[in-house]
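Quick look at what Swiss-Prot annotates:
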type	residues	note
VARIANT	Thr108 to Ile	In mutant COP41
VARIANT	Pro113 to Ser	In mutant COP50
VARIANT	Thr138 to Ile	In mutants TS22 and TRCOP21
VARIANT	Ala162 to Ser	In mutants COP21 and TRCOP21
Amino acid sequence: MRLKVMMDVNKKTKIRHRNELNHTLAQLPLPAKRVMYMALAPIDSKEPLERGRVFKIRAEDLAALAKITPSLAYRQLKEGGKLLGASKISLRGDDIIALAKELNLPFTAKNSPEELDLNIIEWIAYSPDEGYLSLKFTRTIEPYISSLIGKKNKFTTQLLTASLRLSSQYSSSLYQLIRKHYSNFKKKNYFIISVDELKEELIAYTFDKDGNIEYKYPDFPIFKRDVLNKAIAEIKKKTEISFVGFTVHEKEGRKISKLKFEFVVDEDEFSGDKDDEAFFMNLSEADAAFLKVFDETVPPKKAKG
């Protein structure tokens with residue numbers, strides 16, 4: 001049985017947000033990310049956000065759009081609301097000064113703090129009997145989600161249904177990264193990025209006891225197999241991005257330091273409305289041979305439990 005979507009959306013409905021919000025969104029757990037995207041969907045990004053506007057998100061809409069069961073949608077709505085309510089966006093440097101001018105905050109280039117944390121949600125309420133969640137964005141977050149078009153600020157555009165259906169953190173973050181480049185440079189279907197910067201975009205890192213960043217997957221073949229190839233497979237399966245590929249762009253000695261990503265965005269042939277059957281990666285013969293040998297040498301880790 002198909003669930004009926006009550007929201008005024010379709011498979012080409014877009015959500016938009018300024019690029020400064022990307023890192024925060026990439027860090028959000030899946031339930032919080034889905035709640036955030038559902039709240040962004042009805043916003044007219046060309047216009048200012050109406051003061052006092054409250055957004056209502058129905059579990060049945062989330063289930064239908066994300067292609068998950070109603071029971072899971074109910075759980076994620078409640079869990080995601082709590083997580084999103086505790087989430088913040090952190091700004092540094094010029095981003096603080098720019099926001100200070102927009103919102104009349106008491107900061108200038110001379111007295112700017114090192115970091116500024118902003119709450120995303122002013123309040124959030126869950127009504128379990130009726131199966132919906134209500135929330136209100138803070139005033140400080142409004143410049144990042146409304147009045148975007150026609151201004152010099154760069155923003156990222158994603159398809160709502162595609163962003164909701166990606167279930168892996170790495171898939172979601174890589175999809176957002178590709179859409180950022182596509183949104184800002186529509187005539188370019190590629191971008192070059194360092195491996196370290198890519199891991200930061202994908203949140204593939206932790207911090208040591210001294211607060212220093214430690215990147216995950218130091219061995220590139222494992223990063224390629226367990227992160228990039230799997231993320232690309234899900235993106236091609238569930239989004240409007242019909243092709244994603246990457247090649248080594250630069251090395252430092254024998255170490256791979258930069259990658260070149262190429263992609264094709266085809267919003268007219270959105271693949272997210274296909275049935276969710278098992279899917280396989282389309283690998284070149286060379287990649288397939290490499291991965292076969294590599295898997296025999298370094299078997300993938302099995303899930304515990």
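Backbone N, Cα and C atoms are what each Cβ position is placed from, and that goes for glycine too.
None of the noted substitutions appears here; every position holds its original residue.
Here the features listed in Swiss-Prot are painted onto the structure.
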residue	record	Cβ contacts under 8 Å, 6 or more apart
Thr108	variant position	Ile97, Ala100
Pro113	variant position	Ile96, Phe107
Thr138	variant position	Leu118, Asn119, Ile120, Ile121, Glu122
Using DSSP, would you call Ala162 (variant position) helix, strand or coil?
-> helix
Ala162 (variant position) CB neighbourhood, other CB atoms within 10 A | 25
Which three-state DSSP class does Thr138 (variant position) fall into?
-> coil
